[in-house]
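A.B. asks: Got a structure for you, questions after.
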Amino acid sequence: MSNLTGTDKSVILLMTIGEDRAAEVFKHLSQREVQTLSAAMANVTQISNKQLTDVLAEFEQEAEQFAALNINANDYLRSVLVKALGEERAASLLEDILETRDTASGIETLNFMEPQSAADLIRDEHPQIIATILVHLKRAQAADILALFDERLRHDVMLRIATFGGVQPAALAELTEVLNGLLDGQNLKRSKMGGVRTAAEIINLMKTQQEEAVITAVREFDGELAQKIIDEMFLFENLVDVDDRSIQRLLQEVDSESLLIALKGAEQPLREKFLRNMSQRAADILRDDLANRGPVRLSQVENEQKAILLIVRRLAETGEMVIGSGEDTYV
């Protein structure tokens, strides 16, 4: 079997385990690795019984070794990847895997901390460090932490998030040193997180007044960047432009009480948009509730609108709702 490369062995194994399992394996590979294996697979004309038997025997042997209690998982993983992908690609993939693993516990710690405690922990760091940390957090947690900063720091950090392009190698050592202290020795990976989409998602979760102030601050620095962020945002009032079928799908997911409170702060055209996509009975009940429900706090209205927007974003990402043509500008 000495004439078989690691890629050849991987192809034989993938063709042996069946289409469904092979597809699952591909989901965990990079685009380049998928292309390499696919190209090799396309060139396969015949696999001898001996080649098949040898590859399966080697795989079984290594799988049994992996099951031993004294196995070094990292060394085993490195060995398997080198055999399958070659030294260079294996090193790159393993680095990504281990960095992602190391990132998780430190970031999860911040995700589960009270926003005030997390804000106190990082507020004195350089704004770029803060931005780098926040892009790795859940969007709602990042928004809550930003809300606790003073306006100047909040605007500075948000601008850095919007222009974030990953951690440059030259800055990695300094960043790691800071995070070693803040996050109990865990490192943030050099990632492609951040950027306009991340900024828009975080701003969408801020209070309306803070949203407007942040957008204004970014616009003063870079008008084009501010517009890109706005284009990525989707505001509650923009639902008036969504097609009826999408509204009907949204109504299947939204709690009636949540919708009632959200619409208390909406203009009449948007109210009518929802009403005409309901059954007659449901529409009549909602009209009565809107007319008879007393005043509702603005903060409560905003919270329900933002909760509905999270559902909108989820449905849009799965293709169950259409929220814009790509040419629309939301302001």
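Yeah, the Cβs are placed from backbone N, Cα and C, and that goes for glycine too.
In this structure the noted substitutions are not present, so the sites keep their original residues.
Straight out of Swiss-Prot:
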- Gln252 to Trp: Decreases binding to YcgR, significantly improves motility in a pdeH disruption mutant (MUTAGEN)
- Asp284 to Trp: Slightly improves motility in a pdeH disruption mutant (MUTAGEN)
- Asn292 to Trp: Decreases binding to YcgR, significantly improves motility in a pdeH disruption mutant (MUTAGEN)
- Pro295 to Trp: Decreases binding to YcgR, significantly improves motility in a pdeH disruption mutant (MUTAGEN)
- Leu298 to Trp: Slightly improves motility in a pdeH disruption mutant (MUTAGEN)
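Help me picture where these features are in the structure shown.
C.D. replies: Applying an 8 A CB threshold to same-chain residues 6 or more apart, the list for Gln252 (mutagenesis position) is empty. Following the DSSP three-state reduction, the secondary structure of Gln252 (mutagenesis position) is coil.
Listed in sequence order, the same-chain residues six or more apart from Asp284 (mutagenesis position) with CB atoms under 8 A from its CB number zero; the list is none. DSSP gives Asp284 (mutagenesis position) a helix state.
Asn292 (mutagenesis position) is surrounded by 7 other CB atoms, counting those within 10 A of its CB over all protein chains shown.
DSSP classifies Pro295 (mutagenesis position) as coil under the three-state reduction. The number of other Cβ atoms within 10 Å of the Cβ belonging to Pro295 (mutagenesis position), over all protein chains shown, comes to 6.
Just so you know, the Cβ of Leu298 (mutagenesis position) picks up 13 other Cβ atoms within 10 Å once every protein chain is counted.
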